[in-house]
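Report on one structure; see the data block that follows.
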Amino acid sequence: MGRLQLVVLGLTCCWAVASAAKLGAVYTEGGFVEGVNKKLGLLGDSVDIFKGIPFAAPTKALENPQPHPGWQGTLKAKNFKKRCLQATITQDSTYGDEDCLYLNIWVPQGRKQVSRDLPVMIWIYGGAFLMGSGHGANFLNNYLYDGEEIATRGNVIVVTFNYRVGPLGFLSTGDANLPGNYGLRDQHMAIAWVKRNIAAFGGDPNNITLFGESAGGASVSLQTLSPYNKGLIRRAISQSGVALSPWVIQKNPLFWAKKVAEKVGCPVGDAARMAQCLKVTDPRALTLAYKVPLAGLEYPMLHYVGFVPVIDGDFIPADPINLYANAADIDYIAGTNNMDGHIFASIDMPAINKGNKKVTEEDFYKLVSEFTITKGLRGAKTTFDVYTESWAQDPSQENKKKTVVDFETDVLFLVPTEIALAQHRANAKSAKTYAYLFSHPSRMPVYPKWVGADHADDIQYVFGKPFATPTGYRPQDRTVSKAMIAYWTNFAKTGDPNMGDSAVPTHWEPYTTENSGYLEITKKMGSSSMKRSLRTNFLRYWTLTYLALPTVTDQEATPVPPTGDSEATPVPPTGDSETAPVPPTGDSGAPPVPPTGDSGAPPVPPTGDSGAPPVPPTGDSGAPPVPPTGDSGAPPVPPTGDSGAPPVPPTGDSGAPPVPPTGDSGAPPVPPTGDAGPPPVPPTGDSGAPPVPPTGDSGAPPVTPTGDSETAPVPPTGDSGAPPVPPTGDSEAAPVPPTDDSKEAQMPAVIRF
């Protein structure tokens, strides 16, 4: 190439870069914002990045979020804001801030003109409702939830945001004094803000997709079911977490509220006085009053975590199983990782990852019995027999350890996700349903070689980390990442993961109740990647056989869960509690065997006892359930008025601060008032405690942290006194949490199926 040609090429490239499209200052309902335009190469493509745009006013402790008043001049949106207040990994100090409700936006730009009408993808981070942030952990100066790779490779707008977590986000008395769900309402405020303002950034406000993982995936699910989001969401993706997961809904919030109140010195005898005291308590003290034990647990971690969403009769008007008609027009993808339960199994049973340690029958039986408390001895025996059937033919430690992981994967993630998919499909009108299983093995070097895809391993591939930080990844990792970004962004554009601007490795068929089809995501995908009936025999066991077992009384129940005082040793099972539970031997009463026959047939959704696995709606499922609404009889009304229209830039004197849109669109619907009294108190059955995700994106080779790995979960506090007693009697009658001294409060039984 001659010198003249090189000069011409150089000038052409410089002209392309100089003339690349960019947004500049953007007008929002709060005022003008200006981000950064990042060049992506010599051809002129770029991405506009806005960090730290407020979507709500600074928070007040244990109160709903409020609209932001706006600002004067142009807001420089160039740096991530602090996360919401939460405990550090040592749980002896806090970081973050109460003023934390900010969002971040990535907008891909071409060479000629700024983008218009792009699909919008809003990410909700996980972290057990205890920790996390909208930008995630930092790895090689690249944050986990940096949206650049998704935005530029998929040609979509990506939005991430902060929401309140831990006691400040989810503490509730179970009534109107402290209704809870503040973190969910923060999420809703962010979604509504995007709906009203994203057109100014080049997005299509009528094509919004939510996606999230773990507690974020469950949050996505809950947001689609809430009547507050009617008309705001077009599509949704739940990764390793749905509203029906046993760790999502707290059925005994008063118990946990009292534990925190005792720690900070607030009265617990009267809910109103307790609530007033908690609201004026130092938010840092509230955060540190709740600690999760991370080692030496006597019971599964599921028992120790308490600050999660509640059924408040308003934002979540009823049990999520009865709200799927609200998502009838929302396209939905849901799936799990093939060893989602590994990190939790390794905490509950540390021998899992230790080659010189063995898992015994007694160990596994004890674990099973602690997950099946409400079904007593028979529930423990039948479940143990079903899961250990292969041990006679293969008694190896690898097989036994895999069994423990499969058990926790099924209970915590896979079974509830399969039920959620069936519910969505059964209620869907125009919406499509898709299922997946992520099976690309974990990169964690300290794990045994048999470990598959652990909890949160999928996040790094969705966010394109193999491209953003290529030195830590292999070509096969980039293959997986490319496929996931293609499927996810195609789905955001069209509602079909196969159709869009990105080529996919194989066709992903929709999920139906007849075929139970799912796509297995691996490094090498083809026609054989589309499979049927994932772990059907185990799914049928939980939704049919186990469900049919009688619920036991408190005297018959096996282990008593811990009381919440992480400093005290949990009380072991009663009865012959001096010895560890012994697995059944010989013919233990011929426990029921999981249904056989045509295993390819989809499992029958559970019915009957509502205390057990979620039950699909019966009768006219097309009619959405009406939430309790005072004496009005009408469901909450989503934002109306001018909420669908983008804010109009000010005219005349531009020096005056812009005025946000008027009307009620900026705030969430106001709960009805009247003489109806406080919303119903949730039952005490299921603790809904979320598992704690792995920590991690630390500098070692690409193991994705669960969101905000820099912090650790935070749990039960206070001396509870006597050990709590599992729910008693007929599970169809939801027990009401005690309202007197919390030392008499019941500890929820964590599993319903």
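Keep in mind that glycine also has a Cβ here, set from the backbone N, Cα and C atoms.
Swiss-Prot lists S214 with the feature active site, acyl-ester intermediate.
When secondary structure is read from DSSP and collapsed to three states, D340 (active site, charge relay system) falls in the coil class. Per Swiss-Prot, active site, charge relay system is recorded for D340 (among others), and the stated evidence type is experimental evidence.
Per Swiss-Prot, the feature active site, charge relay system maps to H455 (among others). DSSP gives H455 (mutagenesis position) a coil state; it is part of no helix or strand.
Under the heading of mutagenesis, Swiss-Prot lists H455 to Q and annotates it as follows: Abolishes lipase activity. Decreases Vmax for esterase activity by 2.5-fold.
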Cβ neighbours of D340 (active site, charge relay system) where a neighbour is any other Cβ within 10 Å: 32
Cβ neighbour count (within 10 Å, all chains shown) around S214 (active site, acyl-ester intermediate): 32
Collapsed DSSP category at S214 (active site, acyl-ester intermediate): coil
